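Visitor: Just lifted these from Swiss-Prot, have a look:
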type     : residues                                    : note
ACT_SITE : Ser71                                       : active site, nucleophile
BINDING  : Asp32, Ser71, Asn92, Asp193, His241, His354 : substrate binding site
BINDING  : Asp32, Ser71, Asp240, His241                : Zn(2+) 1 binding site
BINDING  : Asp193, His197, His354                      : Zn(2+) 2 binding site
MUTAGEN  : Ser71 to Ala                                : Almost loss of glycerophosphocholine cholinephosphodiesterase activity. Loss of choline metabolism
MUTAGEN  : Ser71 to Thr                                : Almost loss of glycerophosphocholine cholinephosphodiesterase activity. Loss of choline metabolism
MUTAGEN  : Tyr72 to Ala                                : Highly decreases glycerophosphocholine cholinephosphodiesterase activity. Loss of choline metabolism
MUTAGEN  : Tyr75 to Ala                                : Highly decreases glycerophosphocholine cholinephosphodiesterase activity. Loss of choline metabolism
MUTAGEN  : Cys154 to Ala                               : Highly decreases glycerophosphocholine cholinephosphodiesterase activity. Loss of choline metabolism
MUTAGEN  : Cys393 to Ala                               : Does not affect glycerophosphocholine cholinephosphodiesterase activity; when associated with S-412. Does not affect choline metabolism; when associated with S-412
MUTAGEN  : Cys412 to Ser                               : Does not affect Glycerophosphocholine cholinephosphodiesterase activity; when associated withA-393. Does not affect choline metabolism; when associated with A-393
Amino acid sequence: MAAKLWTFLLGFGLSWVWPASAHRKLLVLLLDGFRSDYISEDALASLPGFREIVNRGVKVDYLTPDFPSLSYPNYYTLMTGRHCEVHQMIGNYMWDPRTNKSFDIGVNRDSLMPLWWNGSEPLWITLMKARRKVYMYYWPGCEVEILGVRPTYCLEYKTVPTDINFANAVSDALDSLKSGRADLAAIYHERIDVEGHHYGPSSPQRKDALRAVDTVLKYMIQWIQDRGLQQDLNVILFSDHGMTDIFWMDKVIELSNYISLDDLQQVKDRGPVVSLWPVPGKHSEIYHKLRTVEHMTVYEKESIPNRFYYKKGKFVSPLTLVADEGWFIAESREMLPFWMNSTGKREGWQRGWHGYDNELMDMRGIFLAIGPDFKSNFRAAPIRSVDVYNIMCHVAGITPLPNNGSWSRVVCMLKGQTSSAPPTPLNSCALVLILLLYFV
């Protein structure tokens, strides 16, 4: 009954009901690791593709990701409008002690199990259930059967897509939307994130990756015109999180210096957020030893701050470690996640990372939109990753499922909307009546 009531109240208390618009086609671009200041006013001067989208569309000040500010949790938050503790995708690495199964950033076979994905229904599954057609390119999870459904087409992620892969995906997506083979096309591109990790968020390599994306966007605008899609297609671009500098030389917290690793049943992830499962009888000892460690905070599950919307997740560990910005947690220096490169030397050290407190400035992402349903040359106030789902549902013309997003934060972006206030919710009498009918 409690779960049923939560689902009901989520729908009526945390999201608003409005009539779906007459749907147009929708192209969604997820640009991983794209920090909000990468397209500051100064940066836009040398980014003609992004500049044209901003001048002809909507740009929010920044997008605050869900906690933890990692990829998989926010992939699902963006596509469900729900916090991590609701949709259950709480990390890039997860462990289920009941089944002894692991989710390891989507690369191991067990990551494809419905166990991890069926906690909520993402937009592409809702559209498929409504007999819409969905084409997805390199999108993490598009290869998974979720709630018994798969997208119309999935070009599965195998390795980091190249700039040519990205350009080809955009071109093919536009062809699919034009021909009627697709109603929604969604493309994932990772190179900005990869270069930010390897070389740092301010590095020339990361800036080169951004310029390559900008070139594709410039072509995309022309391709939309060439296909006559200007009045039939909305395009939404967003990122999952930002990126900050890390310094492995002097900002690493080695757990082996404070506890015996033999006292841990399981450790998941390294970096800003690390999950620990102590062996039976060792929880209190490990907790008290780690409480004194500087530059990080150790939380027992029930004491995780409510503002993270994290602790109710069923895969959350008994102990969660959260590092201060720029610090990195690992079992030892030997276990740091070096990246493979041609030298095999210290150039393999990572220079950038994310996953920290989601309210930190460097964790902020982007949101841009352009098309017939969006205002032109409009700057919007900051939004949160849970808000993106509602705007996608609206322009796709489908009623959103119950979610944690705020309609009032996004309605201002739409043409013909003069007020930022959400539609009027059901009055209290009607709500009581529905509750009686629903639960009696």
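Glycine is treated like the rest: Cβ placed from N, Cα and C.
Original residues only.
Neighbours and distances for these, please.
Guide: Other Cβ atoms within 10 Å of the Cβ of Ser71 (mutagenesis position), summed over all protein chains shown, number 26.
According to DSSP, His241 (substrate binding site) sits in a coil region rather than a helix or strand. With a 10 A radius on its CB, His241 (substrate binding site) counts 29 other CB atoms from all the protein chains.
Within the same chain, residues at least 6 positions away in sequence whose Cβ sits under 8 Å from that of His197 (Zn(2+) 2 binding site) are Gly33, Met243, Trp339, Gln350, Arg351, Gly352, Trp353.
Following the DSSP three-state reduction, the secondary structure of Ser71 (mutagenesis position) is helix.
Within the same chain, the residues at least 6 positions away from Tyr72 (mutagenesis position) whose Cβ sits under 8 Å from its Cβ are Met89, Gly91, Asn92, Phe103, Ile105, Gly106, Pro140, listed in sequence order.
In the three-state DSSP scheme, Cys154 (mutagenesis position) is classed as strand.
DSSP assigns Cys393 (mutagenesis position) to a helical segment in the three-state reduction.
Secondary structure from DSSP puts Cys412 (mutagenesis position) in a helix.
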Visitor: Could you measure the widest C-alpha to C-alpha distance across Asp32, Ser71, Asn92, Asp193, His241, His354, the residues recorded as binding substrate, and give it to a whole number of angstrom?
Guide: 15
Visitor: Of all the mutagenesis positions given, Cys154, Cys393, Cys412, which residue's CB has the most CB neighbours within 10 A?
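Guide: The largest 10 Å Cβ neighbour count belongs to Cys393.
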Visitor: Which ones in the same chain are close to Tyr75 (mutagenesis position), with CB under 8 Å and 6+ residues apart in sequence?
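Guide: Long-range Cβ contacts: Leu30, Met89, Pro140, Gly141, Asp240.
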Visitor: I want to check the contact list for Asp32 (substrate binding site): same chain, sequence separation of six or more, C-beta distance under 8 angstroms. What comes out?
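Guide: Non-local contacts for Asp32 (substrate binding site): Ser71, Tyr188, His189, Glu190, Ile192, Asp193, Ser239, Asp240.
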Visitor: Work out how many Å separate Cys412 (mutagenesis position) and Cys393 (mutagenesis position) at their Cα atoms, rounded off.
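Guide: Answer for this pair: 15 Å between alpha carbons.
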